[in-house]
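Read through the structure below, which is laid out as structure tokens, and then see the notes.
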Amino acid sequence: MLTAEEKAAVTAFWGKVKVDEVGGEALGRLLVVYPWTQRFFESFGDLSTADAVMNNPKVKAHGKKVLDSFSNGMKHLDDLKGTFAALSELHCDKLHVDPENFKLLGNVLVVVLARHFGKEFTPELQADYQKVVTGVANALAHRYH
């Protein structure tokens, strides 16, 4: 998946990420760009407009929770399937989330990182993070296979 150099790069960069800001924005953008994903968050209240989604405190809080889990995965890049096994089971067996949504969220996360960090988020770092989000999405989808 990742070389030692790539792991070092993504891990060092992740230390700069403000999980609460980036998580809320990433989940919010997922819900705006891919509105069918909103069906999993009906209890979050008003998701009727982009502004409502992006300013919804429940979206922000859950986005932080998602990125807290992602942060844990960043500490276990060699065992993503093991790290995300319980979440895979939850999302498959109880929540019935389409595993394609994990890929969508990963791609949105990469967009948000690029937006927040600009030139510091180099093409090489983007490529490395694309590998990470793909690995996390595959780990979360593991229970479905």
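The count begins at 1 with the first shown residue.
Each Cβ is built from the backbone N, Cα and C atoms, and glycine gets one as well.
In this structure the noted substitutions are not present, so the sites keep their original residues.
Here the structure is a predicted model, which means the values were calculated and not measured.
Look at Swiss-Prot and you will find 1-145 tagged as domain 'Globin'. Residue counts of the domain 'Globin' (1-145) by helix, strand and coil are 116 helix, 0 strand, 29 coil (DSSP-based).
The note that Swiss-Prot attaches to the natural variant G15 to S is: In a second allele. All protein chains shown were included, and the count of other CB atoms within 10 Å of the CB of G15 (variant position) stands at 8.
Here the Cβ of H62 (heme b binding site) has 18 other Cβ atoms within 10 Å, regardless of which shown protein chain they belong to. The feature heme b binding site is assigned by Swiss-Prot to H62, H91.
H62 (heme b binding site) sits 20 Å from G15 (variant position), taking the CA atoms of both as reference points.
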